[in-house]
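Written out below as structure tokens is the structure these notes cover.
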Amino acid sequence: MKRLSVLCSLLLVAAALGTELPLATPCDEEACKLPDCRCSSTNIPGGLRARDTPQFVTVTFDDGINVINIETYREVLYGRSNSNRCPAGATFYVSHEYTNYQLVNELYNRGFEIALHSISHRTPQAFWADATYQNLVQEIGDQKRQMAHFASIPASAIKGVRIPFLQMSGNTSFQVMADFDLLYDCTWPTTALTNPGLWPYTLHHESIQDCIIPPCPTASIPGPWVLPMISWRDLNNFPCSMVDGCFFTPDRTDEEGWFKFILTNFERHYLGNRAPFGFFVHEWFISSNPAIKRAFVRFMDIINNLNDVFMVNSAEVIDWVKNPVPIDRYRQQQCKFTMPSICRPSFCGPLTGTHNQLSYYMTICNTCPRNYPWVGNPLGQ
């Protein structure tokens, strides 16, 4: 109890300090140097020519992992490799409620990236816009510990964040990321910097990125990287950040139309400055639309056989930007290796949610908690 009290006190102090962050100033490329600092820019890292630059593709899925959507992930992702014979990656931004942590462990052991998407994923969206430092410590900082504990994966492997509803929280979320040793955020869409696309950057200095869902950060916050969500363009040239958010699209039964739609958006990157191409989606959209699923699989089949395209975990993009090398050298690098993490599964329940008095069941890689884990009590103690 005493330890908890001390922790709460430290968090309150940190929250108070949150109002004293220095305002970001325009970026000086002579002073802001890799690997730890990069100005927001459409310039290719390392001054590489586009034809010498690896085209990274980041496939991401949001929300909880369960026995239903794991079947889609197994079907479309498992066993894929890039042309350099390294396993193809994908990133899962996982929210806590109804997540099966044994399956999170399975995805991690398959080499996919596990990232944070909040404990509660609560509504309304305005909560996230107005979230305090303390709110985001409990939703994001505590989720890192929760994820590591229940999924039996190293906390050091949890590097990314996506805030629910793509709702920016100003400086606050990035301050929490800096304080909890999180590497990058992939919440911030850009519709203005898509052709050429905006490359990842740090927040040491003022960002040039357009603020689509305010508030956006204005302070100088060394440490966290921004992995921009470069918007797609639908058939009427309207921007969309998530694939399932595009409005004017081919008919959902039109496999060929969707294949061409995906390829057109990909080529904007591939034939341009090769900024990372994101396929940001919710699993339900793939599983409930078989023609779109087939088009998606065809797209992955093509890029997995191109010598200059690499489907990777999102954190790997940041790693490359920190130390940019041309395609020929990148292809010679050793494949990433995930040290297997053992899951000793426990099926727990009914567990009472102290926030709503509902009964929950959960599968975890640890001993069962006394209560259903939630905001303010991430381990269910």
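Glycine residues also receive a Cβ, built from the backbone N, Cα and C atoms like all the rest.
Don't look for the substitutions in this one, it keeps the originals.
Residues or ranges marked as Zn(2+) binding site in Swiss-Prot (evidence: experimental evidence): Asp63, His117, His121. A sphere of 10 angstroms centred on the C-beta of Asp63 (Zn(2+) binding site) encloses 20 other C-beta atoms. The secondary structure of Asp63 (Zn(2+) binding site), as reduced to three states from DSSP, is coil rather than helix or strand.
DSSP assigns Gln125 (mutagenesis position) to coil in the three-state reduction, outside any helix or strand. Mutagenesis annotation in Swiss-Prot: Gln125 to Ala, described as Moderately impairs specific activity; the structure shown retains the original residue.
Of all the Cβ atoms in the protein chains shown, 20 others lie within 10 Å of the Cβ of Ser241 (mutagenesis position). In the three-state DSSP scheme, Ser241 (mutagenesis position) falls into the coil class. Here the residue is the original one, but Swiss-Prot notes a mutagenesis experiment at this spot, Ser241 to Ala: Significantly impairs specific activity.
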Using a 10 Å cut-off, grab the number of neighbouring Cβ atoms around the Cβ of His121 (Zn(2+) binding site), all chains included.
-> 17
Chain-internal residues, separated by at least six, CB under 8 A from His117 (Zn(2+) binding site) | Asp62, Asp63, Tyr93, Val94, Ser95, Val161, Arg162, Ile163, Pro164
Ser241 (mutagenesis position) and Gln125 (mutagenesis position), Cα-Cα, nearest whole angstrom | 16
Count the Cβ atoms, other than its own, that fall within 10 Å of the Cβ of Gln125 (mutagenesis position), considering every protein chain shown.
-> 13
